[in-house]
Amino acid sequence: EDIPQPPVSQFHIQGQVYCDTCRAGFITELSEFIPGASLRLQCKDKENGDVTFTEVGYTRAEGLYSMLVERDHKNEFCEITLISSGRKDCNEIPTEGWAKPSLKFKLNTVNGTTRTVNPLGFFKKEALPKCAQVYNKLGMYPPNM
């Protein structure tokens with residue numbers, strides 16, 4: 001018999017922010033994690049779109065962040081958005097292709113006290129020269145070819 005679980009009163013959303021040194025739109029072996037980046041977590045009611053929760057967080061060492069979310073936000077749509085990078089040489093917020101400036105998700109599958117989300121990345125101004133080798137290993141063409 002299924003026993004209904006009590007609503008979660010608080011939990012953590014955690015993830016990482018990285019510098020996309022190859023401007024690939026995903027983590028590569030040359031990516032570097034960014035301490036000191038800021039992000040915003042915002043949840044909205046799925047019925048009327050009203051904002052129900054907003055929190056700003058900052059990355060620590062290894063680009064890790066963890067934000068405490070108060071109360072249950074089941075059946076709401078939430079989004080984590082990049083605000084600013086901790087690195088001047090890697091602060092371009094991606095807007096097209098595979099890379100996105102934000103990550104959208106629903107909080108209806110929270111089990112326990114932590115929810116880990118996919119990493120978000122800032123683009124380096126220009127790709128590192130070694131990136132051609134990375135793309136070659138992956139069997140891909142570098143962007144802008």
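Every residue gets a Cβ built from N, Cα and C, even glycine.
Just the original residues are modelled here, none of the noted substitutions.
Note that this is a predicted model, so its numbers are computed, not measured.
Listed in Swiss-Prot as a mutagenesis experiment, I34 to A is described as follows: 50% loss of IgG binding. With a 10 A radius on its CB, I34 (mutagenesis position) counts 21 other CB atoms from all the protein chains.
Natural variation at this site is recorded by Swiss-Prot as Q16 to R, annotated: In strain: cv. Acebuche. All protein chains included, Q16 (variant position) registers 20 other Cβ atoms within 10 Å of its own Cβ. DSSP classifies Q16 (variant position) as strand under the three-state reduction.
Here Swiss-Prot describes D20 to G as a natural variant; the accompanying note says: In strain: cv. Acebuche and cv. Bella de Espana; variant 3.
For the natural variant A24 to T, the note given by Swiss-Prot reads: In Ole e I.4. Residue density at A24 (variant position): 23 other Cβ atoms are found within 10 A of its Cβ, drawing on all protein chains shown.
According to DSSP, D45 (variant position) is assigned to a strand segment. In this view, D45 (variant position) is surrounded by 13 other Cβ atoms within 10 Å of its Cβ, with every protein chain counted. While the structure shown retains the original residue, Swiss-Prot records the natural variant D45 to E with this note: In strain: cv. Zard; variant 1 and cv. Rowghani; variants 2 and 3. In Ole e 1.0105.
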### Task
To the nearest whole angstrom, state the Cα distance for the pair A24 (variant position) and Q16 (variant position).
17
### Task
Give the number of CB atoms, excluding that of D20 (variant position) itself, located within 10 Å of its CB.
25
